Amino acid sequence: MPPQLSNGLNHSAKVVRGTLDSLPQAVRDFVESSAKLCQPDQIHICDGSEEENQQLLSHMEEEGVIKRLKKYDNCWLALTDPRDVARIESKTVIITQEQRDAVPIPRSGLSQLGRWMSPEDFEKAFNARFPGCMKGRTMYVIPFSMGPLGSPLSKIGIELTDSPYVVASMRIMTRMGSAVLDALGAGEFIKGLHSVGCPLPLKKPLVNNWACNPELTLIAHLPDRREIISFGSGYGGNSLLGKKCFALRMASRLAKEEGWLAEHMLILGVTNPEGQKKYFAAAFPSACGKTNLAMMNPTLPGWKVECVGDDIAWMKFDQQGNLRAINPENGFFGVAPGTSVKTNPNAIKTIQSNTIFTNVAETSDGGVYWEGIDQPLAPGIKLTSWKGTEWDPKDGEPCAHPNSRFCTPASQCPIIDPAWEAPEGVPIEGIIFGGRRPAGVPLVYEALSWQHGVFVGAAMRSEATAAAEHKGKVIMHDPFAMRPFFGYNFGKYLAHWLSMAQHPAAKLPKIFHVNWFRKDKDGRFLWPGFGENCRVLAWMFDRVQGKGGARLTPIGYVPEEAALDLRGLEAIRVSELFQVSKEFWEEEADEIHKYLEEQVNADLPYEIQSEVLALKQRISQM
């Protein structure tokens, strides 16, 4: 007779590691009801130990899911099914009773600010996917903490998954294991249920031994029930539920209810030559150099940059009115292509050990390779592409997928900030918005006020390469770099940001906007970027201290020429870098106005509407 789970359900899942008795009652109920539904063969309660990790990695190696990279210490390569390589916005939904709780209702067409699904439609979708979806597989129970264990800003989640790749990655990206269950006790937690959607025996063979079910992929967030439910994809952004699903979509909704902010932002510490230190948070859309800025090697003598986090910030005002931030993650899930000793030497040092690479190319001597790695291959070394075939540059295809990743422990970063795990967080004195803007937008400007700064975040736009090559490059709206990650109505999100100014004793950070990517008429970058960006950080540092010369323009304060330290740089065309053209900004303001009126519509806060009109007025007087 099969063993019975203690709730009397006749279910044959065998607990192969840990015991159900050791789980807090609410966690046990979640595990048992999910096991009854998904019908795994085995249940494995993760303890997070090194021994467990090595066992899982060896098991995946035997199954052909990952390959050991012999050139490095404890590094692994996973190649996915080519249909499962990225987040899928069209299949990522928020479920609420009322559509308007999840997304603003646009004037016409579809909302670009998130996707809503009704509870009724979700129930049908859920019932068509999850019953029996883990047959023949092991259900892993992953207790994890977003943020340092015991920090008042941290939150706990329990993810159930049938993917050992998810377990190994979550051990890097979060604090995971028995200590989390001890800290949880009878406390609240976010529930995550994930399945690759490939019960055994398989109906059709896997590609690259990578389990996924692209036809039925769905990533659903139920904020009222504190649940995340993901089916059909093994890719990180869809399966590591602590990342975007919890840390941004779910957390932004919790933050709204509890009076804090969950943001798509890096956190860095900047120390000047006098030894004074200030922390900044920065929001850039993807492919704008967040990780590179977070791990920068400054070129200015005497300045130091240290990294608290490269992707997500949870921020809350303390009793003294300081905006305190933690990085809720424990690792970096970085885009590999473009990462090199030149662009990001600290990332290259971080990923030499204990790292899981996904969809990069492999060298014949057991190393990794990608576009922009800037290291010539040694004679006789061949490349295997991310598709698992020998790579030839004549094929005209990249050797690594453009969204290929490294998943690596933050503690290995040579410039990790000494306070990166401080339970109280670090005090944020400046917030930076930015995007990739080839024309019209200055290198840096400072917002006129908190309210104007919130408008600057709402107006963020960035160049994205259109999927269809013939379209060329388009400038996309990406407010707060959160467009794919809002957990609730963006109009209400703006009101929440504006409300921070009402916080008693709030020391509101200064808000800045940067653009490293302005080009001249011949298409050449006007600014060298990378380590030279410390010169812009130095000006912001001075501004936060009440120093640093600035002149007023219709869009905000830009540095006076003498205030930006350009020593040692070749012929920088300062006037071109900081030019604010009436013609460009008339068009820009019209486009922003149109977007906010159409997309946010009735939920646009009055204060943001008045900022648009004030900007138009200032431009008209140029």
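The backbone N, Cα and C atoms fix where each Cβ goes, glycine too.
Original residues fill every noted site, and no substitution is shown.
Note that this is a predicted model, so its numbers are computed, not measured.
So that you can see what the record holds, here are the features copied from Swiss-Prot:
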BINDING   Arg87, Tyr235, Gly236, Gly237, Ser286, Asn403, Ser404, Arg405  substrate binding site
VARIANT   Met139 to Leu  Impaired phosphoenolpyruvate carboxykinase activity, leading to reduced intramuscular fat content, enhanced backfat thickness and lower meat quality
BINDING   Lys244, His264, Asp311  Mn(2+) binding site
BINDING   Ala287, Cys288, Gly289, Lys290, Thr291, Asn292, Arg405, Arg436, Phe530, Gly531, Glu532, Asn533  GTP binding site
ACT_SITE  Cys288  active site
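If you take the Cα of Ser404 (substrate binding site) and the Cα of Asp311 (Mn(2+) binding site), they are about 16 angstrom apart, rounded to a whole number.
Taking CA atoms as the reference points, Met139 (variant position) and Ser286 (substrate binding site) are 32 Å apart. Nearest neighbour of Ala287 (GTP binding site) by Cα distance, taken over the binding-site residues Tyr235, Gly236, Asn403: Asn403. Put simply, Cys288 (active site) is 13 Å from His264 (Mn(2+) binding site) when counted between their Cα atoms. Around Glu532 (GTP binding site), the same-chain residues at least 6 positions away in sequence with a Cβ under 8 Å from its Cβ are Thr299, Leu569. Among the binding-site residues Lys244, Asp311, Phe530, the residue whose Cα lies closest in space to that of Ser286 (substrate binding site) is Asp311.
Same-chain residues that are not part of Arg87, Tyr235, Gly236, Gly237, Ser286, Asn403, Ser404, Arg405 yet have a Cβ within 8 Å of the Cβ center of the substrate site turn out to be Val85, Ala86, Phe333, Val335, Thr358. Calculated from their C-alpha atoms, the gap between Arg87 (substrate binding site) and Lys244 (Mn(2+) binding site) amounts to 10 Å.
Other Cβ atoms within 10 Å of the Cβ of Gly237 (substrate binding site), summed over all protein chains shown, number 20. In this view, the densest Cβ surroundings among the binding-site residues Tyr235, Phe530 belong to Tyr235, judged by other Cβ atoms lying within 10 Å. Each of the recorded positions Ala287, Cys288 was scored by the number of other CB atoms within 10 Å of its CB, and the largest score is that of Cys288.
There are 16 other Cβ atoms within 10 Å of the Cβ belonging to Ser286 (substrate binding site). With a 10 A radius on its CB, His264 (Mn(2+) binding site) counts 25 other CB atoms from all the protein chains.
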